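As recorded in Swiss-Prot:
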type	residues	note
MUTAGEN	Asn53 to Lys	PD36K; Gain in antimicrobial activity and no change in hemolysis potency. PD36KF; Gain in antimicrobial activity and small increase in hemolysis potency
MUTAGEN	Gly57 to Lys	PD36K; Gain in antimicrobial activity and no change in hemolysis potency. PD36KF; Gain in antimicrobial activity and small increase in hemolysis potency
MUTAGEN	Val63 to Phe	PD36KF; Gain in antimicrobial activity and small increase in hemolysis potency
Amino acid sequence: MAFLKKSLFLVLFLALVPLSICEAEKREEENEEKQEDDDESEKKRGVVTDLLNTAGGLLGNLVGSLSGGER
């Protein structure tokens with residue numbers, strides 16, 4: 001009976017070790033994917049900001065030239 005208990009514990013241990021290793025690798029991959037997503041959204045935010053700044057500058061120049069021409 002003691003032999004069966006030891007065998008069962010050994011089997012459970014050998015099953016849990018690879019499982020925990022797989023979970024750790026999965027967490028690392030998820031963290032890498034999240035970091036990549038954050039980097040991409042940061043780039044998109046930069047592009048949108050640049051577009052808004054350019055559009056604002058163009059509108060400012062247009063309004064300035066229109067109001068300057070009426071005087």
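Each Cβ is built from the backbone N, Cα and C atoms, and glycine gets one as well.
Keep in mind that this structure shows the original residues, not the substituted ones.
The two recorded residues, Asn53 (mutagenesis position) and Val63 (mutagenesis position), show a Cα separation of 15 Å. Around Asn53 (mutagenesis position), a 10 Å sphere centred on its CB holds 10 further CB atoms from the protein chains shown.
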